[in-house]
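Asker: What Swiss-Prot records for Asp591, Asp595 is Mg(2+) 1 binding site, and it gives similarity to another entry as the kind of evidence. Swiss-Prot lists Asp591, Asp595 with the feature Mg(2+) 2 binding site. Where Swiss-Prot documents Thr698 to Ile as a mutagenesis experiment, the accompanying text is: Changes catalytic activity. Converts syn-copalyl diphosphate to aphidicol-15-ene and diphosphate. If you look up Swiss-Prot, you'll see Asn735, Ser739, Glu743 marked as Mg(2+) 3 binding site.
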Amino acid sequence: MASPMEAVARSSLVLAPRRRRALGLLPAAAAAAPFVLDCRRRHNGGMRRPHVSFACSAELDTGRRQLPSTGTRAVMSSCPGYVEGRMVGENTSQINMGWEARILRHLENPEFLPSSYDIAWVAMVPLPGTDHLQAPCFPECVEWILQNQHSNGSWGVNEFDSSASKDILLSTLACIIALEKWNVGSEQIRRGLHFIAKNFSIVIDDQIAAPIGFNLTFPAMVNLAIKMGLEFPASEISIDQILHLRDMELKRLAGDESLGKEAYFAYIAEGLEESMVDWSEVMKFQGKNGSLFNSPAATAAALVHRYDDKALGYLYSVVNKFGGEVPTVYPLNIFSQLSMVDTLVNIGISRHFSSDIKRILDKTYILWSQRDEEVMLDLPTCAMAFRLLRMNGYGVSSDDLSHVAEASTFHNSVEGYLDDTKSLLELYKASKVSLSENEPILEKMGCWSGSLLKEKLCSDDIRGTPILREVEYALKFPFYATLEPLDHKWNIENFDARAYQKIKTKNMPCHVNEDLLALAAEDFSFCQSTYQNEIQHLESWEKENKLDQLEFTRKNLINSYLSAAATISPYELSDARIACAKSIALTLVADDFFDVGSSKEEQENLISLVEKWDQYHKVEFYSENVKAVFFALYSTVNQLGAMASAVQNRDVTKYNVESWLDYLRSLATDAEWQRSKYVPTMEEYMKNSIVTFALGPTILIALYFMGQNLWEDIVKNAEYDELFRLMNTCGRLQNDIQSFERECKDGKLNSVSLLVLDSKDVMSVEEAKEAINESISSCRRELLRLVVREDGVIPKSCKEMFWNLYKTSHVFYSQADGFSSPKEMMGAMNGVIFEPLKTRGN
C-alpha cells in the first residue's frame, strides 16, 4: 500500500500501488554540522540565517566518503533552474508591487462605489422640522446627482460598457424623482427621462437580469413620478405592462405570510407604494445602528415617511463618512474584508498579505466575541467569519451559530426569502469546519444547506451562472478534499472579475478583482515555471544516482514530484518540495525492492548497511541491486541532511537516517508476514503499517526547510507525535479501504479484512468500511483541531503540512469516479505544472 503521496506516484499510469504504511515520531538532533558556517557565508555573506538550496549542497562536505555525484553545483552561474527561477521571482515581485499595493489598500479600507439609487433616496430626506417641500436634509446628495449624470442621461454604475440595464434605469428614475422633489435640475431631468424612454423596452424584458425587488420598486416609482407631475416618457400600453409586472409579483406573494416575506418587504420598502407598507412593522427590523438592513435607501425611505432619531443618526454617519457618495450598503467593511481574505486564500496569494489578514481576523474575532450585529446577523458574513476564524486558530464555538442551525431561520431571513445561493453556500462551507464529533449545530446546518444546494443544481434558476460552478465544486470537493495547486488553478480560471454582491444595485468596484486576478495569474505562472525547472533537476538526480537503471522498480519520478507539489505548493518552498520528492522516489524504490526486487537475504543486507551507515564498508554487498539502492539512499540522505543541518544550525542527518531505518525494518516485517502467511492482530498490523506508510522518511526532512527552527524538544513533543499518529492513521485507513479488493485478490490482509475476521464474519465488508470511514472522520477532525490551535509548540507552517498531506491522502484514495479518481487527478496535476491558465481573458 502506498503512502498518500505514493498514491499519486503510483496512479493509473503505472502498476497498482502496493501495501505501504506510515511512520512515527522522529528524534531531534544535537550538534551543528561542521560545514554550516561555510554554507552560511556563501549564501548570506555573513553569519545570518542561511537559505540553503540544492545549488550549493554538493559543497557541503559531511566528512563521509563521497559517492557518485548527486547533480548539485556550487556556483550560482550553474545553479539548477529552479534556483535561478527564485532569483527571477525576486525581480518579478517588483512588477507585482502595483497590484499588491492596490489590493492592500482595498483590504485595509474597502472601496465602495457611490450608489446613485441610494444617493437619490437619501437626497429625498427633508430637513427635520421643516415643510417637506422646503429643504433637503442632505444637500450634498442633491448636488452629487446634479454633477454626476452620465453623458447619455443616465445615472448608475456601469463599469464595463455604456449599455443600459434595469439597474441603471432604476437608479436614473430615482435620481429624477429626487431632483423633481426639490425642484432643481430641470435639464438633468429632461435628459434622464429621454434615456428612460429610449431604453424602456428593457424594463419588461424578463431575460435581462434585474436588481432585487425590481418588479415591485420600478412600477411603484413610475407611479410616484406620474403623481409628481412628471411627463413620463412611455405609452399607456407600456405603463400598463409595467404595472402588470407588479400585479403578477404581488399575486405570487399574496399567500405568503412568512417572516421572510416581512423581511423582504422591509428591505425594499423604499420602492413600495404607500398602501403596501406598514412602517411600524418595517421599523421592527431596525438595527442598533439605526439602519434598516444597513441600507441607506431603505433607511432614508423610513425617514421620509416616519421620523426616527436613530435612523437620522445613521444617515448622518453615512454622509459624514462618504459625503454625497453614499454606497448601497453601510457598514460593509467586515463582509468586504472577509470576502477578500477568502479570495486571497482561494487563488493562492494570501501569503503575500499575511500580517494584514491577521489584523482583519483579529478585529473580526473581537466583533464575534461581542456578538456584533454586523457580523452575527448578516448570514453570509456570519458563516464566512466562523469558517475563516476557526481555520485560523481563533476559538469560536459552533454554538454561536445556533441562530442558523435550522433551515427555518434561513427561510425567515432576507437572504433566505430571496433564495440567495451565495449565502446558502457560505452556510454550507461553514458547516464542514468541524473540530469534534459533538457539534450538532454544524451537522444540522450542513444537512439542510447541502440539500438545498443540491436542489438548486437540478433547477434552472442558476444554470449557466458562475455561482453554479461554485456550488458544484463545493459539493464535490469539501475543503478537506482539495489540493492547493488544483484549488488555486480552478479558482483563478473560474474567477469572475465582474462579480458583485447580490444587492439592490451594483456597488463593488471591479478593478480590485482585476488586480487580484492579475497578481494570482502572475504568481501561478511563476509557480509553473518553478515546478518545471524542479522536475529537470530531479531527472538529473535520478540519472546520476542510476535509479533509472534499476529493473525491478517502476519509473515514478515525475509522479513522485507531483505528489510533493500537491502537498507543498508555494514556489518559494523549493527546497522542501525537492527534498520531499526525492524522498518519495526513494521510498518507492525501497517499496519495490522489498516487494518484488529482493530476497530475504538481500533485504537483511540492506538493513545492515543502513544500520552501519558511515561504516557501511564493514558490510559486504550481497548483490548489485543492494549496492545500487544503498548508494542512492546514502548519497541523497546525506545531501539532504547536510542542507537541513545548515538551515537548522545543528546536525539533523542522523534523525533522517533513523527514520529510514524504521521504515526499512517495517517493510521487512511486512515482507516476512507475506512469506510466512502470518495473520497479524489488528494491533500488530496498525503498529507496523503506520510506519510503512512512509511519512517518516518523506515529511520530517521537508519540515526542516519550512523556514522554522525545529529544535529537539519540538520534534520530541507529544503534539508532534500526535500529529504523526493522526495523519498516519488517516492515511493508512484511507489506503486500506481503497485497496481492499485488489489486496484480497493478492491474498493480502489489511484493516478492512482484519476487522471482518475479528468479528468472526458477523460484520460485512461494507460495514467494516463504514466503521473505518467513521474512524477516519474522527481522526480528521482531531487532526484539524491540532493544526489550527494556536497554543501548541509546533510552528504553524509545519502543522499545515500535515493538513495538506491529509488532503493529498484523501483526494488520491477517494473511490469516487471522474475527477476524484487517481487517473483524473494525475491529469489535473499535470495540468497544474504544464498547461497555461485559461482565464476569462484568454
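Keep in mind that glycine also has a Cβ here, set from the backbone N, Cα and C atoms.
Substitutions noted, but not modelled.
Let's see these features in context: how buried, what's close, how far.
Answerer: Neighbour count (other Cβ atoms within 10 Å of the Cβ, all protein chains): 29 for Asp591 (Mg(2+) 1 binding site).
Secondary structure at Thr698 (mutagenesis position), taken from DSSP and collapsed to helix, strand or coil, is helix.
When other Cβ atoms within 10 Å of the Cβ of Asn735 (Mg(2+) 3 binding site) are tallied across all protein chains shown, the result is 29.
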Asker: Which one is it: of the recorded positions Asp591, Asp595, Thr698, whose Cα lies the shortest distance from the Cα of Glu743 (Mg(2+) 3 binding site)?
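Answerer: Given the candidates Asp591, Asp595, Thr698, the nearest one is Asp595.
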Asker: C-alpha of Asp595 (Mg(2+) 1 binding site) to C-alpha of Ser739 (Mg(2+) 3 binding site): distance in Å?
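Answerer: The separation of the Cα atoms works out to 16 Å.
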Asker: Ten-angstrom check, please: count other Cβ atoms within 10 Å of the Cβ of Glu743 (Mg(2+) 3 binding site), all chains counted.
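Answerer: Counting Cβ neighbours of Glu743 (Mg(2+) 3 binding site) within 10 Å gives 20.
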Asker: In the structure shown, with every protein chain counted, which of the recorded positions Thr698, Ser739 has the densest set of Cβ atoms within 10 angstroms of its Cβ?
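Answerer: Per the Cβ count within 10 Å, the most buried is Thr698.
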Asker: Report, in whole Å, the straight Cα-to-Cα distance of Thr698 (mutagenesis position) from Asp591 (Mg(2+) 1 binding site).
Answerer: 13
Asker: Just to verify a number: CA distance, Ser739 (Mg(2+) 3 binding site) to Thr698 (mutagenesis position), in angstrom, no decimals.
Answerer: 22
Asker: Specify the secondary structure state of Glu743 (Mg(2+) 3 binding site) as given by DSSP, simplified to three classes.
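Answerer: Once the DSSP labels are grouped into three classes, Glu743 (Mg(2+) 3 binding site) ends up as helix.
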